[in-house]
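Beneath this line is the structure, given in C-alpha cells, with notes to follow.
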Amino acid sequence: MIRQLNYWSRKAYLIYPFQVFVGALLSIVVSSETLNHQKETCALLKSSNIFNVIFAYKANQLWPFLFFSLAFLQIYFHYLARMDILPLPISSTETSSSYLTYTNHWPLLKNRIISIMITQYACKFVLKYLLLFLNFQFIDHVFIWTGGECSSGSKTTSAEKCRLENGKWDGGFDISGHFCFLVSISMILWMELHLFSRFVQAEDMFWVVNKWVRACLAIVCAVLVIWICILWVTAIYYHTILEKVLGCLMGFICPVFIYHILPKIGILHNYLYL
C-alpha cells in the first residue's frame, strides 16, 4: 500500500489539469443543449446533489480531520525513527558515560522533534486558510467587477454568502471556485501522503504500518477519490473553459507555496523542518 501511495501521490498533480482538458474537449465536441439536458435530468449532476453538499460545500469541516490525521502519523513515525539515533551502551565499561549521555540527550531530541513538527503543521494549517481566503477574495471580486451579482438581491460580494442565502451567481466572469478549492485541499493531502510514504520507505518502517494506519490512509484516499469525481462533474458540465483553467491554476497556488516555496525560506527552515 505504501509503495502504491508513493507512486500515485507523485502523479496526483496531473489529475486535475487532465480533468480540465477532458472537460474542455467535451464542451467542444458535445452540444451545450445535450450537456444542459443531462445536467437538468440527472440528480447527481446538479450542484445540490448529496455528494457535492457533504464533500464539497462542507469540505472545510472535513479537511482538518484528514489533515491532522496525516500530521499525527508524520509526527509519530518521525518520533519512532529517531528513537535509535543515540545508541545505547553495549558494554559495561561504557555504561556509566554512554548511558548518561543517552539519558541526557534523548529527552531534548524527543522534545525538539515534536515541537518542530507541531509548529510545521500549525504553519501549514494557517497558510492553507490564509491563501485560500486570498484566492476567494480575488475570485469573488473579479466576478463582481465583471458585472456579476447574487440573485438573492443582497448585494453580497461573497459566493459562499450568496449560496447560504439560497441565491446564485448571475452574470460576470466566474472563475471556478470548485476547482480552486478542491484542487488546493486535495493537493495538500496528496503532498502529505507523498511525504509520509516516502519517509516510511526511506526509513524502512513498513513494520509500523498496522491496520489502523492503513485504515487512516484508506479514508483519506477515499475522500480524495470522491473529490476527483465531483470535479469531473464540474469539468464537464459547469463553467467556461477559461474559468476552469484559471480555477485549476489558482488551486495550485496554496500547495506550491506550502511545499515548494516555504521550505526554501532559510530564516524559517530551522524552526519548521528537521
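From the backbone N, Cα and C atoms, a Cβ is placed for every residue, glycine too.
As the structure is a computational prediction, the values presented were derived from the model and not from experiment.
Quoted from Swiss-Prot, the note on mutagenesis experiment H178 to A is: Inositol auxotrophy. Impaired ER morphology and aberrant lipid droplet (LD) budding. Take the CB of H178 (mutagenesis position) and look out to 10 A: across all protein chains shown you find 23 other CB atoms.
Annotation source Swiss-Prot lists active site at H178 (among others), citing sequence analysis.
Marked as active site by Swiss-Prot on the basis of sequence analysis: H239 (among others). Contacts of H239 (active site) defined by a Cβ separation under 8 A and a same-chain sequence distance of 6+ are given as D174, S176, G247, in order along the sequence.
One mutagenesis experiment named in Swiss-Prot is E243 to A, and its note says Inositol auxotrophy. Impaired ER morphology and aberrant lipid droplet (LD) budding. Other C-beta atoms found within 10 angstroms of the C-beta of E243 (mutagenesis position) number 19, with every protein chain shown included. When secondary structure is read from DSSP and collapsed to three states, E243 (mutagenesis position) falls in the helix class.
Annotation of the mutagenesis experiment E243 to D in Swiss-Prot: No defect in inositol biosynthesis.
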